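Asks: Have a look at this one before I ask anything.
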Amino acid sequence: MQYEDKNGVNEPSRRRLLKGIGALALAGSCPVAHAQKTQSAPGTLSPVARNEKQPFYGEHQAGILTPQQAAMMLVAFDVLASDKADLERLFRLLTQRFAFLTQGGAAPETPNPRLPPLDSGILGGYIAPDNLTITLSVGHSLFDERFGLAPQMPKKLQKMTRFPNDSLDAALCHGDVLLQICANTQDTVIHALRDIIKHTPDLLSVRWKREGFISDHAARSKGKETPINLLGFKDGTANPDSQNDKLMQKVVWVTADQQEPAWTIGGSYQAVRLIQFRVEFWDRTPLKEQQTIFGRDKQTGAPLGMQHEHDVPDYASDPEGKGIALDSHIRLANPRTAESESSLMLRRGYSYSLGVTNSGQLDMGLLFVCYQHDLEKGFLTVQKRLNGEALEEYVKPIGGGYFFALPGVKDANDYLGSALLRV
């Protein structure tokens, strides 16, 4: 069911404003309430935070360089479109929904109560932008024979295959398209997903879904504080500076000199890995061994033998690995050689917690997400270096896939994937 919406943020309705004025009047009659009226209730965001928004139009999609929000969801879909025209309809529709949801506005009213409501209603009558980003990526399978797109497939895009330590569940792998939905709060993420599914019943079918989180204080630091994963270590310390445009052109974005299809310029290769942690086993492992495995101090995040989280380890002066073990995670992931400079990538991972496994173990771990201009030089090269690392005893990749994050939407007349479908 279609309806018209506005991309700009609308003010709450008159009724809601009057209700708010009435509540303030009651609060003013109570000295304690009056003294605390500028504070947000525990566990809630301030009105300013709820109205934070990221720009939707631009050369690149939001949600890649955007400082990590507190809540995240990965949703892979199978595309039900029957031909290229249907696929264009899907991408245009997704663009319209993303534009509205990320900028906020009044929830649509349902003209006929005998019909299903036009909105789920879980955010109330006003849909605050809440720092929402929705990033659309396409998988290897979208370039099969259905839509005639095979000649336009990104050169390095491929189906994810098993690494030695993987225990992949087919139900948690791959997808024609992937949505990365992030916001300040989980309810905004869920609302966005339900809106998208409601508008695409004949075009998309959910393949798998996982929800993630980082701490509120890490999210509110706008990238200045490194999130801590569920093994208790800082996750993403060695990330390249996402505010350095020149560096991001080198590390994250596909550029014109890469001999890729022209439509891919401004996009990025995305690797997704759903990694289960053996947290009970980890929690019984001595601290010294944990730190040796990672190569970092658990509390400060500093490389072993150093003082601060962002101190750069000097492996050349420690060739035998007496300070930082040769098979430590940080040393294998980034040996800091001239050759390893080409395998830099931007990580954007989140923790997850799902309950218990069939064996009665806690089901929690990491939703690993990274972006790079070249999948083979980036994630695949790094993962090959990590094969056999000591950390493998405590982690088990169970799903994910490789995708290509589409370039951004130029303006209101453009749509996601337009350059791909116009070829």
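Each Cβ is built from the backbone N, Cα and C atoms, and glycine gets one as well.
Substitutions noted, but not modelled.
Since we're looking at a predicted model, the values are computed, not measured.
Quoted from Swiss-Prot, the note on mutagenesis experiment Q68 to W is: Loss of deferrochelatase activity. Experimental mutagenesis at this site is recorded by Swiss-Prot as G223 to F, annotated: Loss of deferrochelatase activity. For the mutagenesis of P227 to F, Swiss-Prot gives this note: Loss of deferrochelatase activity. The structure shown keeps the original residue. Here the residue is the original one, while Swiss-Prot reports the published mutagenesis D235 to A with the comment Large decrease in deferrochelatase activity and peroxidase activity on guaiacol and catechol. Still binds heme. For the mutagenesis experiment D235 to N, the note given by Swiss-Prot reads: No effect on deferrochelatase activity. No effect on peroxidase activity on guaiacol, but loss of peroxidase activity on catechol. Still binds heme. Per Swiss-Prot, heme b binding site is recorded for G236, T237, A238, H329, N334, P335, R336, R347, and the stated evidence type is experimental evidence. Among the mutagenesis experiments that Swiss-Prot reports, R347 to E is described with the note: Loss of deferrochelatase activity. Great decrease in peroxidase activity on guaiacol, and loss of peroxidase activity on catechol. Still binds heme. Among the mutagenesis experiments that Swiss-Prot reports, S351 to Q is described with the note: Large decrease in deferrochelatase activity.
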Asks: Run through the Cβ atoms and count how many others sit within 10 Å of the one on D235 (mutagenesis position).
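Replies: Around the Cβ of D235 (mutagenesis position), 20 other Cβ atoms lie within 10 Å.
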Asks: Return the member of H329, N334, P335, R336 nearest to D235 (mutagenesis position) in space, with distance defined Cα to Cα and candidates limited to these binding-site residues.
Replies: H329
Asks: I'd like to know which of the recorded positions Q68, T237, N334, S351 has the most other Cβ atoms within 10 Å of its Cβ.
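Replies: Sorting the candidates by Cβ neighbours within 10 Å, the top entry is Q68.
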Asks: Cα-Cα separation of R336 (heme b binding site) and S351 (mutagenesis position), in Å?
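Replies: With the alpha carbons as reference points, the distance is 27 Å.
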Asks: Which entry in the list of recorded positions, H329, R336, R347, has its Cβ near the fewest other Cβ atoms, using 10 Å as the limit?
Replies: R336
Asks: For a quick check of understanding: among the recorded positions G223, P227, G236, P335, which residue's Cβ has the most other Cβ atoms within 10 Å?
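Replies: It comes out as P227.
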Asks: Assuming the binding residues for heme b are exactly those in the record, G236, T237, A238, H329, N334, P335, R336, R347, what is the maximum CA-CA distance in angstrom, rounded?
Replies: 17
Asks: On the three-state reduction of DSSP, what should I expect for R347 (mutagenesis position)?
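Replies: Strand, per DSSP.
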Asks: Roughly how many angstrom lie between the C-alpha atoms of Q68 (mutagenesis position) and R347 (mutagenesis position)?
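Replies: Between the alpha carbons of Q68 (mutagenesis position) and R347 (mutagenesis position) there are 10 Å.
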Asks: Cα within 10 Å of P227 (mutagenesis position) is the criterion; apply it to the recorded positions A238, H329, N334, P335, R347 and give the hits in sequence order.
Replies: none
Asks: Whole-number answer please: how many Å between the C-alpha atoms of T237 (heme b binding site) and R347 (mutagenesis position)?
Replies: 9
Asks: Including all protein chains shown, what's the count of other C-beta atoms within 10 A of the C-beta of A238 (heme b binding site)?
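Replies: Taking every protein chain into account, the count is 18.
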Asks: Measuring Cα to Cα, tell me the gap between S351 (mutagenesis position) and N334 (heme b binding site) in whole angstrom.
Replies: 22
Asks: Hey, how far is R347 (mutagenesis position) from G236 (heme b binding site), Cα to Cα, in Å?
Replies: 6
Asks: Rank aside, I only need the closest one: which of the binding-site residues G236, A238, H329, N334, P335 has its C-alpha nearest to that of G223 (mutagenesis position)?
Replies: G236
